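Record features (Swiss-Prot):
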DOMAIN    1-117  domain 'C2'
DOMAIN    300-333  domain 'WW 1'
DOMAIN    330-363  domain 'WW 2'
DOMAIN    536-870  domain 'HECT'
MUTAGEN   LYS498 to Arg  Does not affect FBXL15-mediated ubiquitination
MUTAGEN   HIS500 to Lys  Does not affect FBXL15-mediated ubiquitination
MUTAGEN   CYS838 to Ala  Abolishes ubiquitination of POU5F1
Amino acid sequence: MASASSSRAGVALPFEKSQLTLKVVSAKPKVHNRQPRINSYVEVAVDGLPSETKKTGKRIGSSELLWNEIIILNVTAQSHLDLKVWSCHTLRNELLGTASVNLSNVLKNNGGKMENMQLTLNLQTENKGSVVSGGELTIFLDGPTVDLGNVPNGSALTDGSQLPSRDSSGTAVAPENRHQPPSTNCFGGRSRTHRHSGASARTTPATGEQSPGARSRHRQPVKNSGHSGLANGTVNDEPTTATDPEEPSVVGVTSPPAAPLSVTPNPNTTSLPAPATPAEGEEPSTSGTQQLPAAAQAPDALPAGWEQRELPNGRVYYVDHNTKTTTWERPLPPGWEKRTDPRGRFYYVDHNTRTTTWQRPTAEYVRNYEQWQSQRNQLQGAMQHFSQRFLYQSSSASTDHDPLGPLPPGWEKRQDNGRVYYVNHNTRTTQWEDPRTQGMIQEPALPPGWEMKYTSEGVRYFVDHNTRTTTFKDPRPGFESGTKQGSPGAYDRSFRWKYHQFRFLCHSNALPSHVKISVSRQTLFEDSFQQIMNMKPYDLRRRLYIIMRGEEGLDYGGIAREWFFLLSHEVLNPMYCLFEYAGKNNYCLQINPASSINPDHLTYFRFIGRFIAMALYHGKFIDTGFTLPFYKRMLNKRPTLKDLESIDPEFYNSIVWIKENNLEECGLELYFIQDMEILGKVTTHELKEGGESIRVTEENKEEYIMLLTDWRFTRGVEEQTKAFLDGFNEVAPLEWLRYFDEKELELMLCGMQEIDMSDWQKSTIYRHYTKNSKQIQWFWQVVKEMDNEKRIRLLQFVTGTCRLPVGGFAELIGSNGPQKFCIDKVGKETWLPRSHTCFNRLDLPPYKSYEQLREKLLYAIEETEGFGQE
């Protein structure tokens, strides 16, 4: 009967994992409100395991969905297949129906065979809380052939846990470590044939002892199924043991005894061997363990759910109660995983340290590594403490002696790897530049990789992180060491360099992905307001994707540029009472002191601040610009009396008259107060504390003029300006703009438009000059030789803005209405050119040579503050 103990080729065992070929043919789902064509796929899951879940490709069909795709699955004879038919949509997928297949029932009904078997499954779907029929799904199964004779009575399979077996004598069947040549089954797997002895196996549980009370006290005879698999005390494969009903199974439940099952221990997945039982007449051990050698009495801890056992011949194997499998190899330590590279070689992944190794890890290996790492960390800490034993410990007192003073609110200074950087907790960003020196008005920024520091004596020096050197010499062009803390010896302005520095800050702080803004042209303002204010400020740094509802198109930048242009035209429209024109004939905008007529005006100003910051951050332009004093306020610069001339000429002339005349001789009684009317309500504001009783005299006249000028720029707009700057600072920190002056900021926000030279010359008028005068010819020659940036600066120098109205130079607006570009002959040849922005007039002295005119003109448009600096 020796042949009876060998497994038959091409026959699988009920609990052996094998490959199943599943062919998904077609489906006829019942779908309400059916679309003409459906894009669908089928998802198949084995026993609900994510690792055994596969999908077909997507196919398009109408009444009948066709796939004809083959899927290979790893199953056992008791596996359950869950099939789901999905319909693909743009936003989400829709479940058309589900079906399930119990392979054990299929095998029972077909004599243990699945050879190209066709199944038509009824799909089920949920409709209003009830399960209804959802159509049909046709599949083919081609897979394992299971010998049902190994099961008691030759019929039913068990429900999922491998059951132990006993021979006819009642003694346990245990394997012997003598191997036979392997045979190949029909699924490509390999099964080994071994001889077994009748000795019982010893058990060494790793997770604790089982209570004897949990065991059944009733013995049941084992029915002979007629199969001679237990003849002469031998069974197929390894390691297989038998158990008595009194002995609990390895999964902790008592089940009827079953026939012996083949098990193939391997590093992957195997069947679960049952625990051994004592011989007839012996009482079971209450501890479930036997005396082991000293080396085995204190084994290394196994992962949860694992157990170590030993065969009679002394060979150790391991039981995984989680997956009900056995293996010869000891389980990996926690956090380790075994993988295979493309060349079929095994390697091991340590998820704890995110490292890989070819060597199989053991508990001793992990302990040695942890011990080495602990010693290494202790040694590094000791070395760091040793290297810093003579260093001066930093404290809060050191910041008190910092020549630059304390950091701005919300900023923190840190140092990693020897280099200092700064953290802005307000915007959650970091930077190398010191915010106290970044963008100083009198100093341009340091070159990339440079840093400014101070010695304990307060002497400034510079660190070049590129070459790791230090120097007292200022690396910026035109700066001399030790001259006024680095004030420029020769003026050097590069708007292009500043702009690239700003763009670098924007790109280095950009966030991934994109943000969608969907608006309608009819409700552009409100749609944009609601969406921008509902977003987190930092999300507005993501790439913009603008959608115009009702219009088809993809936004690759063009729609965003149009959105900025259209929305800026809306939000800055004076009809909303948020902004007003700076003057009757000045098309630049300033905040309207009467904006409080709108109860939500501060929220709108916060929104506009975010919007303007987005325009700068994303490099887009707006339609209309602000006044230069407003740009100065954004840069935290103090407006001057000269700035008042362009926005309120009458007020400016009044202050100039007070400045140039003796108030005591004129008999004027002025006090440090000023009246203001808003919406018909007159309010009085004190320029200084107790100003109502302080009279203006010749001694305090300068203070009065300064306070009056400041009040004129801030009257009634303090809250609005703060809300605007808060919204701006949420998206882009205002510190990033400190490199620029107010005119450069206007250029960056409003854009640099191309200038038509022929239109400029044709629309220019002359006073005390003619177009044939040599100074005029030299002037136009210089302008033609300029690049577009300098032409814009010349236009800004004369007209006060870099933007041209619709219609070009012929439509320029002055203080008294339309005013063309004018060149007037004024002054001596030693004078610099002067401009009158209210009248679009350039005072050009009669220079004697082309070189002199070019030098004076270029110097004037660069140095626009203060005249007569020869």
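Placement of Cβ uses the backbone N, Cα and C atoms for every residue, glycine included.
Unsubstituted: the structure retains its original residues.
Each of the mutagenesis positions LYS498, HIS500 was ranked by the number of other C-beta atoms within 10 Å, and first place falls to LYS498. Regional average pLDDT for the domain 'C2' (1-117) in the model is 80. DSSP states for the domain 'WW 1' (300-333), grouped as helix (H, G, I), strand (E, B) and coil, give 0 helix, 13 strand, 21 coil. Across the domain 'C2' (1-117), DSSP assigns 14 helix, 57 strand, 46 coil. According to DSSP, LYS498 (mutagenesis position) sits within a helical segment.
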